[in-house]
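A.B. asks: Just lifted these from Swiss-Prot, have a look:
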BINDING   G263, P264, T265, G266, S267, G268, K269, T270  ATP binding site
BINDING   C396, C399, C429, C432  Zn(2+) binding site
MUTAGEN   G268 to S  Complete loss of extracellular alkaline phosphatase or phospholipase C activity
Amino acid sequence: MMTAPLPDIAAPAAPPRRLPFSFAKRQGLLFLCLEEQYWLACRPQVELAAIAEAQRFAGRRLPLKALGEDAFNQALAASYQHDSSAAMQLAEDLGGSLDLAALADQVPETEDLMEQEDDAPIIRLINAILGEAIRENASDIHLETFEKRLVVRFRVDGVLREVLEPKRELAALLVSRIKVMARLDIAEKRIPQDGRISLRVGGREVDIRVSTLPSANGERVVLRLLDKQAGRLNLQHLGMSERDRKLMDETVRKPHGILLVTGPTGSGKTTTLYASLTTLNDRTRNILTVEDPIEYHLEGIGQTQVNAKVDMTFARGLRAILRQDPDVVMVGEIRDRETAEIAVQASLTGHLVLSTLHTNSAIGAITRLVDMGIEPFLLSSSMLGVLAQRLVRVLCPACKEPYRADEAECALLGVDPAAPPTLHRARGCGECHQHGYRGRTGIYELVVFDDHMRSLIHNESSEQEMTRHARTSGPSIRDDGRRKVLEGVTTVEEVLRVTREE
């Protein structure tokens with residue numbers, strides 16, 4: 001091909017849809033507008049197949065304009081210069097590690113990037129967001145579109161915080177790419193959608209649950225990160241006191257009965273159930289679950305997922321499971337009377353049933369089941385115990401700062417202010433990303449039902465009476481929090497934050 005000097009590139013009044021940058025650079029092809037005429041510029045030794053693909057992309061045949069190597073590179077840079085040269089370097093250098101905010105600033109504002117499947121800056125940005133979230137042990141990533149801005153927030157250790165504010169124009173690109181990764185319908189923006197992404201990051205398998213929601217300013221996306229390693233925990237990893245761990249271990253090894261775990265959303269109930277199942281999973285038991293959704297896949301355990309579209313409810317799944325000769329049954333949540341009745345009957349016919357309830361206290365679970373319509377005499381016969389729990393942030397061991405408790409703190413902790421204990425406060429360092437906390441642990445109230453508690457339930461005693469008896473046999477959830485404060489694991493503020501109703 002003959003080469004021509006670099007022409008003056010005039011920005012067209014209505015620029016055509018450009019070739020994706022990676023294709024243009026790799027194949028040596030570029031759309032140019034010269035004197036109101038569109039050309040397909042090409043560097044030496046370009047492949048005919050690439051020319052044909054570019055013509056197809058343009059939707060019409062464009063005349064060819066041959067350029068030398070240097071001239072082509074200058075034209076390429078000039079054509080994409082408003083994307084910034086940093087963004088072009090970004091598309092090439094896939095292996096580089098870049099600052100998240102800088103990465104967001106470098107992403108070009110062009111829908112053409114969606115044509116790329118492997119090295120688009122928008123994909124690099126999403127990968128960087130996911131990688132940073134996993135490094136910080138975030139449980140959720142929020143992409144929130146407002147009228148004039150786009151915000152990315154992480155929920156780390158139960159607390160939501162803003163980490164990035166990309167250009168508002170990137171909202172549609174980010175949402176579309178996430179939808180592609182989660183195999184959702186990218187054209188459907190009027191209704192909520194749910195999907196799933198599986199990744200391997202740094203040797204760790206991570207599942208991501210994706211939820212989209214239409215809003216006034218565009219779709220909002222929340223990604224729930226599920227670390228598959230968390231499904232391999234056992235009871236020793238949950239931060240229980242020695243007393244609670246031993247009692248819990250004894251309780252889950254009972255041949256039949258119901259054990260409930262209670263607490264608000266995000267308090268670690270599912271993790272506790274999985275740890276209990278892992279403890280029991282010794283190949284001598286048939287363990288089956290019905291969940292919504294399956295958060296972690298457990299080897300050697302049969303797991304079934306609720307599917308409302310085909311009327312596969314907790315109750316229906318539980319009925320089916322009971323025909324599969326189970327020893328242990330885990331029901332993700334008891335939401336209605338039907339599920340509760342089946343669970344109680346299963347426990348009375350020789351099965352161990354584990355499940356969760358959304359109540360604030362351990363004894364509150366009994367009241368909730370009675371309110372659902374379960375007869376107290378059935379509960380008194382079937383219930384083994386209830387574990388109430390919350391999650392508190394753990395102080396960063398590298399920077400936590402000791403200090404003497406003041407009078408108010410001594411009163412909260414139930415200690416003599418004349419001899420104030422040494423407590424610790426959050427400070428912040430590089431190890432914990434300046435947050436002062438690293439990770440979370442549970443605080444618990446385990447009520448194992450004895451004969452007296454069963455008689456109280458059978459006689460329909462008040463919740464206050466049952467609570468008073470529970471306090472005689474073990475600490476409350478706030479008592480367990482106080483213990484962790486005195487041990488330097490967490491702070492008074494954290495315990496108060498999660499136990500305000502106590």
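Cβ coordinates come from backbone N, Cα and C, glycine included.
Heads up, this one's the original sequence, none of the swaps are in it.
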A.B. asks: How big is the Cα-to-Cα gap, in Å, between K269 (ATP binding site) and C429 (Zn(2+) binding site)?
C.D. replies: 30
A.B. asks: Just name the most isolated of the recorded positions G263, G268, going by other Cβ atoms within 10 Å of its Cβ.
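C.D. replies: Result for the recorded positions G263, G268: minimum number of other Cβ atoms within 10 Å at G268.
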A.B. asks: According to DSSP, does G266 (ATP binding site) sit in a helix, a strand, or coil?
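C.D. replies: Where G266 (ATP binding site) sits, the three-state DSSP reduction gives coil.
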A.B. asks: Please identify which of C396, C429 has the densest Cβ environment, defined as other Cβ atoms within 10 Å, among these binding-site residues.
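C.D. replies: Answer by Cβ density within 10 Å: C396.
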A.B. asks: Within its own chain, what residues at least 6 apart in sequence put their Cβ under 8 Å from the Cβ of P264 (ATP binding site), listed in sequence order?
C.D. replies: H358, N360, R390
A.B. asks: Does anything in the same chain, at least 6 positions from C432 (Zn(2+) binding site), have a Cβ under 8 Å from its Cβ, and if so what?
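C.D. replies: Those within reach of C432 (Zn(2+) binding site), by Cβ under 8 Å and sequence separation of 6 or more, are C396, A398, C399, R438.
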A.B. asks: Give me the Cα-Cα distance between G266 (ATP binding site) and C429 (Zn(2+) binding site), rounded to a whole Å.
C.D. replies: 26
A.B. asks: For C396 (Zn(2+) binding site), what is the secondary structure state per DSSP, taken as helix, strand or coil?
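C.D. replies: DSSP call for C396 (Zn(2+) binding site): coil, neither helix nor strand.
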A.B. asks: Under 8 Å between C-beta atoms and at least six apart in sequence, can you list the same-chain neighbours of S267 (ATP binding site), or say none if there are none?
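C.D. replies: Correct list: Q389, R390, L391, V498.
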A.B. asks: Under 8 Å Cβ-Cβ from T265 (ATP binding site), six or more apart in the same chain: what's there?
C.D. replies: H358
A.B. asks: In three-state terms from DSSP, label C432 (Zn(2+) binding site) for me.
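C.D. replies: Helix, per DSSP.
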